[in-house]
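Peer 1: If you scroll down you'll find the structure; I have some questions about it.
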Amino acid sequence: MKYSTIFSAAAAVFAGSAAAVGVSGSAEGFAEGVTGGGDATPVYPDTIDELVSYLGDDEARVIVLTKTFDFTDSEGTTTGTGCAPWGTASACQVAIDQDDWCENYEPDAPSVSVEYYNAGVLGITVTSNKSLIGEGSSGAIKGKGLRIVSGAENIIIQNIAVTDINPKYVWGGDAITLDDCDLVWIDHVTTARIGRQHYVLGTSADNRVSLTNNYIDGVSDYSATCDGYHYWGIYLDGDADLVTMKGNYIYHTSGRSPKVQDNTLLHCVNNYFYDISGHAFEIGEGGYVLAEGNVFQNVDTVLETYEGAAFTVPSTTAGEVCSTYLGRDCVINGFGCSGTFSEDSTSFLSDFEGKNIASASAYTSVASRVVANAGQGNL
């Protein structure tokens, strides 16, 4: 009886601990309603092979990372000839000649020798109905990114870090890739030292996506601007994409933070853009951006290319138009030692009607809140 009682008590403690593991909070914005792996029993991968298997199988899963999974040298290296479109100084990124990119797009760039890790070039496939969460500040994937593609849906990634993917090499790999997917919530994720894009949404529809409370850390020894500021931040290049960006910390970048085009509707709200040496936004043809309640601090150029449409709430009075489409007024953005933008296109705001819309708070409280809460370990 005594042993039975002890066993029962231990089992109860374990069950309570397991029940406590799961996603924190719920998605806001376009991906509202995503459930990921739901109430599936959590699994704890121990090896990189186990992690790849769990992420790519057909089961609904809650996958908990308790350590760093280092893929860096897991697939060997490739040596070859690339090119140096941005110069040959030690702080400049160089390009892998992927699909003859150097010949086709940079034929005048000097040739250089390259040696990169194969694991970084293509991310781990994440299939439908998955929650990938980190425990505390310890869950990380190093040397390889994540790919949510080919019809995958209902996925949550929360409280992890994705880092160190061939940082010297353009075309060396992306941190998080979405293409042809739906209902994806990425929250409290830190990305750092990435070869190409921290986030890239490809040319197929990515439907409902929420990127919230993430830390895009652009500090790097190598960059396309040769100044330690990473150029390739966030690239939203989809087809009928709906993207919410809220509460993110975009730091120390020099461009594409974000680049938006090709029939993408972006709601960019309450983000903190800090120390950007080049430009934050590029809005290409087919990019539709509502930007409200954001803070731009030490951003040289807030908007560079402008070929799409944007409403950036140029005044409090102007923000009243949003009540017709969002059910509330939009709030103005804040700027400090920074360029500004004051785009006033409202023709696309009707596209927000009937959709799940993130709330917005005044920009005055955004910077301190985002710095304290964004990224891994800040749930």
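First residue shown is number 1, and so on along the chain.
Using N, Cα and C of the backbone, Cβ positions are placed for all residues, glycine too.
Taken from Swiss-Prot, the feature active site applies to R256. Swiss-Prot documents E32 to K as a naturally occurring variant and attaches the note In strain: 4M-147. Natural sequence variation is annotated in Swiss-Prot for D39 to S, with the remark: In strain: 4M-147. Quoted from Swiss-Prot, the note on natural variant V121 to T is: In strain: 4M-147.
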Peer 1: Please report the distance from the Cα of E32 (variant position) to the Cα of D39 (variant position), rounded to the nearest angstrom.
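Peer 2: It is 17 Å, counting Cα to Cα.
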Peer 1: C-alpha of V121 (variant position) to C-alpha of D39 (variant position): distance in Å?
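Peer 2: Their Cα atoms are separated by 33 Å.
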Peer 1: Quick one: Cα separation, D39 (variant position) versus R256 (active site), in Å?
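Peer 2: Roughly 37 Å, rounded to the nearest whole number.
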Peer 1: List the same-chain residues at least 6 positions away in sequence whose Cβ sits under 8 Å from the Cβ of the residue listed as 'active site', in sequence order, or say none.
Peer 2: Q197, Y231, W232, G233, I234, Y235, E282
Peer 1: Looking only at DSSP and grouping its letters into three states, which state does V121 (variant position) belong to?
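Peer 2: In three-state terms, V121 (variant position) counts as coil.
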Peer 1: Which is it, of E32, D39: the one of these variant positions whose Cβ has the most other Cβ atoms within 10 Å?
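Peer 2: Counting Cβ neighbours within 10 Å, the top one is E32.
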